[in-house]
Amino acid sequence: MVRSMRSRVAARAVAWALAVMPLAGAAGLTMAASPAAVAADTYAATRYPVILVHGLAGTDKFANVVDYWYGIQSDLQSHGAKVYVANLSGFQSDDGPNGRGEQLLAYVKQVLAATGATKVNLIGHSQGGLTSRYVAAVAPQLVASVTTIGTPHRGSEFADFVQDVLKTDPTGLSSTVIAAFVNVFGTLVSSSHNTDQDALAALRTLTTAQTATYNRNFPSAGLGAPGSCQTGAATETVGGSQHLLYSWGGTAIQPTSTVLGVTGATDTSTGTLDVANVTDPSTLALLATGAVMINRASGQNDGLVSRCSSLFGQVISTSYHWNHLDEINQLLGVRGANAEDPVAVIRTHVNRLKLQGV
């Protein structure tokens, strides 16, 4: 009975995960950007440009229609910030010659050439935080700060789960077929129709085992000791360049009681009869994926990334009532009644960077 219950939970989670994947978090390295809003003030006018870095399954603008960072770039611009949005492969590893890290590095250099600035402030969501860390490690002189939002620095238990499910096929055909469809999807939603997509490499990148390897290859003072569920230093100096390090994440998905070996989960971002449960399909989907993570000992999470995994540098908060997409104001600005305003949180943080002189 317990095994049957777990199987049903797993099957539903995979289905819901596939439904939400298009919205989660290619190397279109053009400098095209949305028209800058007229600045009402200089609240977010940092010394160095801000680059927003998307995560898994992302792009700068889905199918050239919907912003990944929904409403965030225009808000920052209206407060005086110079903001650029990277457009990387939606499905790819972070390291390697074709990786997202090298794509982002090329984009950083373009932004610097276009603006005359000497450094940038990187703000990455989900996998975008790992990508940002790559650039800070290999080209430290180009980076002033790294901020990660809901980033799986220690990997994602849900990525482990998906990988384990795929391994149950002895032929390996399911992995190949699913990856082919996901790669095509990545090309279609990319604003530049980027064909550099590798879904299986992206999945491996986000597993707990592979992120441990990544952290050894690209260490950062912002990381705490492995297994400690602690953050690291608020600053680091790499090659003579100092980086300010920040993070935050959502923990809307919380464990409840355990029955027959299966622990339940609740979404603290939503209230009773919350409209987000109806108008935003990712709300229930991320509750399901978060439940899978809880049953793999993740603890509280945002549906894809646990609290412990998100810790990096100076932790602004891990108490936001957000799921993984709420962190970037998705889906289309809809969020639960208890969820904080992510646009305001990011605006306040960019002001924090301004006050720090970067």
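Cβ coordinates come from backbone N, Cα and C, glycine included.
Feature list (source: Swiss-Prot):
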{"type": "ACT_SITE", "residues": "S126", "note": "active site, nucleophile"}
{"type": "ACT_SITE", "residues": "D302", "note": "active site, charge relay system"}
{"type": "ACT_SITE", "residues": "H324", "note": "active site, charge relay system"}
{"type": "BINDING", "residues": "D280, D326, Q330, V334", "note": "Ca(2+) binding site"}
{"type": "MUTAGEN", "residues": "H54 to A", "note": "No effect on enzyme activity"}
{"type": "MUTAGEN", "residues": "S126 to A", "note": "Complete loss of activity"}
{"type": "MUTAGEN", "residues": "D160 to A or E", "note": "No effect on enzyme activity"}
{"type": "MUTAGEN", "residues": "D280 to E", "note": "No effect on enzyme activity"}
{"type": "MUTAGEN", "residues": "D280 to A", "note": "Complete loss of activity"}
{"type": "MUTAGEN", "residues": "D302 to A", "note": "75% loss of activity"}
{"type": "MUTAGEN", "residues": "H324 to A", "note": "Complete loss of activity"}
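Distribution of Swiss-Prot features across the structure.
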residue : record               : Cβ contacts under 8 Å, 6 or more apart
D160    : mutagenesis position : T207, T208, A209, R296
D280    : mutagenesis position : L331, L332, V334, R335
D302    : mutagenesis position : G150, G249, G250, T251, A252, I253, L286, G290, S310, W322, N323, H324, D326, E327
Query: Other than its own, how many Cβ atoms are within 10 Å of the Cβ belonging to S126 (mutagenesis position)?
result: 31
Field: Around the Cβ of V334 (Ca(2+) binding site), the count of other Cβ atoms that are within 10 Å
entry: 19
Task: Have a look around H54 (mutagenesis position) and count the other CB atoms within 10 A of its CB, chains all included.
output: 29
Message: At a 10 Å cut-off from the C-beta of D326 (Ca(2+) binding site), count the other C-beta atoms across all protein chains.
response: 30
Integer Å distance between the CA atoms belonging to S126 (mutagenesis position) and H54 (mutagenesis position): 7
- request: Within 10 Å of the Cβ of Q330 (Ca(2+) binding site), how many other Cβ atoms can you find? Include all protein chains, please.
  value: 27
- line: Taking only the CA atoms, the spacing between Q330 (Ca(2+) binding site) and S126 (mutagenesis position), expressed in whole angstrom, is 13
- prompt: Neighbourhood of the Ca(2+) site (D280, D326, Q330, V334): other residues with Cβ within 8 Å of the Cβ centroid, in order?
  reply: A276, S282, T283, N323, L325, N329, L331, L332, G333, R335
